[in-house]
Every structure is written in C-alpha cells, then in structure tokens.
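Here Swiss-Prot describes E69 to A as a published mutagenesis experiment; the accompanying note says: Abolishes chlorophyll binding of OHP1 and OHP2 heterodimer; when associated with A-72 and A-74. One mutagenesis experiment named in Swiss-Prot is N72 to A, and its note says Abolishes chlorophyll binding of OHP1 and OHP2 heterodimer; when associated with A-69 and A-74. In Swiss-Prot, the entry for mutagenesis R74 to A states: Abolishes chlorophyll binding of OHP1 and OHP2 heterodimer; when associated with A-69 and A-72. The structure shown retains the original residue.
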Amino acid sequence: MSSSPLSSSLFHPLSTLSTHCHGRRQNLCFNRKQQPFVVRAAKLPEGVIVPKAQPKSQPAFLGFTQTAEIWNSRACMIGLIGTFIVELILNKGILELIGVEIGKGLDLPL
C-alpha cells in the first residue's frame, strides 16, 4: 500500500467500470441504448420574417421584471411626496383626514 490514504488502486475511472449481464459486458456509464437522431426541418411560409437575433430578456420571476419594478417605485415616490404635500397644506395627517382619531393610544381598559 502507498502512504496516501486514498490509493489509486481503490478507485477506478468511470470509463473502466463495467458489469457482466447475461454474458454481455455493459458499461455502467452508458447503460442505455443510443437512439438514432432524426432531424425534421420545415420551410417557413412565404412572407415570414425571421428575427436576426433572439431577445436577451430573462424570464420574469413571479412577475417581477425590471420595467415593472421601475414603474412601481416611481408610483410609490409620487404617492409618498403627494401625501407629504397634502399633510403640509392641510396641517393634518392622512389618518385625521379620513376620520381616525390618533394620539389617544389604544384606549384599552386594564
């Protein structure tokens, strides 16, 4: 035995692994029969224009695309600034404007 803990005689390369099955030698790496590869091509109808390059957009993850996120953040900024302007002009908070009493705590009897 050699001094290394993993001797090369213990492990064989995958290409040399084989088994005998019903008198035949089968390779473990490629135990499926190879099927012939058939290519079927069709001509495009007249007037169909083939794009020169495929678009390089990535598929959206649950609807979160870059463009949707940009528009969402812009709408949020407009709404937030609009809320600040309304509160500044009317000198009341948004909750006070819709009739919710604030500043009284939870008003729970203990």
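Yeah, the Cβs are placed from backbone N, Cα and C, and that goes for glycine too.
So, quick note: what you're seeing has the original residues, none of the substitutions.
Given the structure is predicted, the values throughout are model-derived calculations rather than measurements.
Non-local neighbourhood of E69 (mutagenesis position): empty, since no residue in the same chain at least six residues away has a C-beta under 8 Å from its C-beta. Within 10 Å of the C-beta of R74 (mutagenesis position) there are 10 other C-beta atoms, taking all protein chains into account.
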